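**Student:** Encoded as structure tokens, here's the structure I'll be asking about.
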Amino acid sequence: MSSSYDEASLAPEETTDSFWEVGNYKRTVKRIDDGHRLCNDLMNCVQERAKIEKAYGQQLTDWAKRWRQLIEKGPQYGSLERAWGAIMTEADKVSELHQEVKNNLLNEDLEKVKNWQKDAYHKQIMGGFKETKEAEDGFRKAQKPWAKKMKELEAAKKAYHLACKEEKLAMTREMNSKTEQSVTPEQQKKLQDKVDKCKQDVQKTQEKYEKVLEDVGKTTPQYMENMEQVFEQCQQFEEKRLVFLKEVLLDIKRHLNLAENSSYIHVYRELEQAIRGADAQEDLRWFRSTSGPGMPMNWPQFEEWNPDLPHTTTKKEKQPKKAEGVALTNATGAVESTSQAGDRGSVSSYDRGQPYATEWSDDESGNPFGGSETNGGANPFEDDSKGVRVRALYDYDGQEQDELSFKAGDELTKLGEEDEQGWCRGRLDSGQLGLYPANYVEAI
């Protein structure tokens, strides 16, 4: 028996990572604490997504508000203006849906996890969770008898291995003494007695080692059964968590997936209908009747001189006022066409930004920058030393001598309020004074 002994067996036995090793149940216990932390992680995850949904919804709202104003003030008109505006309506409605997503995530999903976590994990006064302590105590109790046997086994194995080592050393010394002349017979006998004693120690320690190993083998089935029972209890607890969180994730998916939301689908169905409702021919007819050859015209006629009427008219007096329904000679059809276009709802921002026709008059009284006698003896802009700074939204080329010209982004000074015809007085940074369409600028 001793002759087969190998010194390599004296090296400490490598411990395995098996669940059955003493103390390796702690990973299963730790999983309970991890489950509580994972609930917190999921709630934080949902809360961050809710913030994103809220921010995105607000961005859509701000974007829609800004562009709706720009479209209303811009030159686009007619049914295409309404179709373009439908994009802004879509943004407002989608913003509301994303706010609903945010509310569902916080009020339903997050609260659901929070309540389940509170019911599943019970904190102790001394710290930790009741469920963790129960699992720890269960495993420790199940492993205690087997761990005690394993300790005895380790001691018996160590004693046996040490005896084998002593035996081998004694045999080596005894063999070497036979070749040495200096060793006396008495010394030779002592070395032989040492070998015999070591062999007896090896026999005793081996028998004890085998007996303890046999006892461990007898207790192993009961040990495995007890450990398995506690482990299954932990598995059942973990199964509840896994199933619950899967349900929550499906709820989150349902709330996030707007593609399956009937309201979301309806938004884009309405948007498509609004865009397809744009009619180029209708818009062209409307423009023809309001700003083209279809407009009414007070064609020149012979007029008798009337001493009771002023000889000149101002710029505003020369403009036809559609809203007042003025009947003009030879323009009945055009007026009716204009009225019909209005009935169809083709009210456009273009009306508000349309430059007015050039007067057919050489009289200087029609020019606000003309002689002092015609304009009450003073330039109407000279008293406006102060004003409001504005920025041009679009390019505008003055059509008349008294109109300003500027490019989009240019800044100028507004010197008066908008008149009933949609014009404002202003001053360029160069010092030039004149009129400009009020809806072509925005306050800075």
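Every residue, even glycine, has its Cβ placed from backbone N, Cα and C.
At each noted site, the model still has the original residue.
Below are the features listed in Swiss-Prot for this protein:
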type: DOMAIN; residues: 13-283; note: domain 'F-BAR'
type: MUTAGEN; residues: Ile125 to Glu; note: Reduces membrane-binding. Abolishes membrane tubulation
type: MUTAGEN; residues: Met126 to Glu; note: Reduces membrane-binding. Abolishes membrane tubulation
type: DOMAIN; residues: 385-444; note: domain 'SH3'
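Thinking about packing and proximity, how do these listed features fit into the structure?
**Tutor:** The C-beta environment of Ile125 (mutagenesis position), restricted to residues of the same chain at least 6 apart in sequence and closer than 8 Å, is empty.
In this structure, Met126 (mutagenesis position) belongs to neither helix nor strand by DSSP; it is coil.
Each residue in the domain 'SH3' (385-444) has a pLDDT score, and their mean in this model is 91.
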**Student:** Let's check the environment of Met126 (mutagenesis position): how many other CB atoms sit within 10 Å of its CB?
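**Tutor:** So the Cβ neighbour count for Met126 (mutagenesis position) comes to 6.
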